[in-house]
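S.K.: Sharing the features that Swiss-Prot gives for it:
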type: VARIANT; residues: Phe7 to Leu; note: In strain: R6 / R800
type: VARIANT; residues: Gly27 to Asp; note: In strain: NCTC 11906, SP-VA92, SP-496 and SP-VA96
type: VARIANT; residues: Thr30 to Ala; note: In strain: R6 / R800 and R6x
type: VARIANT; residues: Glu166 to Asp; note: In strain: NCTC 11906, SP-VA92, SP-496 and SP-VA96
type: VARIANT; residues: Val246 to Ile; note: In strain: R6 / R800 and R6x
type: VARIANT; residues: Leu368 to Ile; note: In strain: NCTC 11906, SP-VA92, SP-496 and SP-VA96
type: VARIANT; residues: Gln432 to Thr; note: In strain: R6 / R800, R6x, NCTC 11906, SP-VA92, SP-496 and SP-VA96
type: VARIANT; residues: Thr612 to Ala; note: In strain: SP-496
Amino acid sequence: MKSSKLFALAGVTLLAATTLAACSGSGSSTKGEKTFSYIYETDPDNLNYLTTAKAATANITSNVVDGLLENDRYGNFVPSMAEDWSVSKDGLTYTYTIRKDAKWYTSEGEEYAAVKAQDFVTGLKYAADKKSDALYLVQESIKGLDAYVKGEIKDFSQVGIKALDEQTVQYTLNKPESFWNSKTTMGVLAPVNEEFLNSKGDDFAKATDPSSLLYNGPYLLKSIVTKSSVEFAKNPNYWDKDNVHVDKVKLSFWDGQDTSKPAENFKDGSLTAARLYPTSASFAELEKSMKDNIVYTQQDSITYLVGTNIDRQSYKYTSKTSDEQKASTKKALLNKDFRQAIAFGFDRTAYASQLNGQTGASKILRNLFVPPTFVQADGKNFGDMVKEKLVTYGDEWKDVNLADSQDGLYNPEKAKAEFAKAKSALQAEGVQFPIHLDMPVDQTATTKVQRVQSMKQSLEATLGADNVIIDIQQLQKDEVNNITYFAENAAGEDWDLSDNVGWGPDFADPSTYLDIIKPSVGESTKTYLGFDSGEDNVAAKKVGLYDYEKLVTEAGDETTDVAKRYDKYAAAQAWLTDSALIIPTTSRTGRPILSKMVPFTIPFALSGNKGTSEPVLYKYLELQDKAVTVDEYQKAQEKWMKEKEESNKKAQEDLAKHVK
């Protein structure tokens, strides 16, 4: 579910009935096979787990390629390709023993080779040579890797990864990272067979070619058809096949138009689980007939947001009619008071209700980029630490609630006050009003269009259409993705405001969120803020992002005291919140579903590619014949939480055994 954690905005909706008709039912087949049928929303542009930065790829490859460790259903790190591991007492050297029964297989299930320690070395070298989008995860962590990527050293053997023998791979870090093992679930640290890689050349990991990959995971990819379907089959020779309970997985593409279809397809057996849309015309009737089966899932750690393009270069999709309007919009977005007016004037409960309905709107709301309960120290959640820092930025933050599941930002009076300050300053710069803000949206995705329309309504009502106009650009899905999610560089980011992306954490540390928009090296500055990192960007300087980077860097340099580290990251998050450069909106989960998945059997994690809160990982997943009831779910949740606490405690105690 999480490739480097860049997500296209979820909540799109259902596939056409004709598409689903081709899929088998969600129960057992005539041969007694278990089939899981679900949906997907975004086609991958490749299957290259070593270089990608997109969830569209990882949602597929994380089911077919295993790394060193994975998550169990309680979120613990358990053996995968590594049957054992150790860390040196100084925290700088991690050593993993590769299991002897780990094999590579073709897409047809034929054994190709054993998985060896050298495969992990080959994988990282390939990622470095190809300038992987996910290098940010490890480039400054592994000794010598940054120098190799920058060309300061040419010999990869000088990088801190070694195959000590066929079964042992060792990593040497620049500084201790208590969360290092959580990074091993990510594709950039996964193995690849060198002989196969060389044989495929540029055809390695093609988007629609299952034969362009080798498989060492629980499933084999059998077919992938753009805007149609993805199919997996259980790997019969997988070393841990007893924990693979679903024989086939069939995913169908959603086009986002008919929001009544998911429930219909669940009821007729076409889907094993269905995301529900309370704003659909049929939901009221569904509540009457299946009220005991409508379950709201837990909020996860993925944060969707609205980004601000502070350095827009392209204007193919725009309602602006003059260079003066373009210049005025850019000056406005560079003004913090203006951005805060947007943040405070945006009714995010109304926005979320377009997806989750009035009753469920609050269940997905989020106020911080880093979720407030993501980490804890000294008895305080991360959100509490941020609040202590945030109030020092001004009175506007004193009564703001940063907890999940409520809108702590929306305040029309604050919005008007901030806008008044901004307008006075901007008029002195010759800015023309109203400010026109282009916001692209997939015109075929009903709930996406409704959300953007809701944002337009609340902002224009609060700030006045004579001051701010949201110009909705309704485009084809591919057009929207190509100028947001899939844009190759900042020049392709053709928007002023965008809610088309989100971020999920790669590992268990606040840096996994906050590093990604550092102006010098952040991988998502173009996606969220409209400029390419690594440049001496004038707009980034204007909004103070280099000051933000200093805060993040200082936090990252604290490697001995976790409480101090988190406190420093809280200071960086407080700066980011005050800047209003990105406006968090919702989590991915916390939404109503109908399901025949046995509750809490999928692998769980708040970060990484091997744990999820959504049905995008299929190892461990178990199915039942009838729809889960609310009572069953609540009892299972209570039982799982108790078991999780006990299991996590034992896992923490067992860590001492790995220090050598």
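Heads up, residue numbers simply count up from 1 along the chain you see.
Every residue gets a Cβ built from N, Cα and C, even glycine.
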S.K.: C-alpha of Leu368 (variant position) to C-alpha of Thr612 (variant position): distance in Å?
M.R.: 20
S.K.: Report the nearest neighbour of Thr612 (variant position) in space among the variant positions Glu166, Val246, Gln432, comparing Cα positions.
M.R.: Val246
S.K.: Cβ neighbours within 10 Å, counted over all protein chains: which one of the variant positions Gln432, Thr612 has the most?
M.R.: Thr612
S.K.: I want to check the contact list for Glu166 (variant position): same chain, sequence separation of six or more, C-beta distance under 8 angstroms. What comes out?
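M.R.: Listed in sequence order, they are Ile98, Ala114, Lys116, Ala117, Gln118.
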S.K.: Just checking, which of Val246, Leu368 (variant positions) has the fewest C-beta atoms within 10 Å of its C-beta?
M.R.: Val246
S.K.: Taking the Cα atoms as reference points, how far is Val246 (variant position) from Gln432 (variant position) in Å?
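M.R.: That comes out at 60 Å between the alpha carbons.
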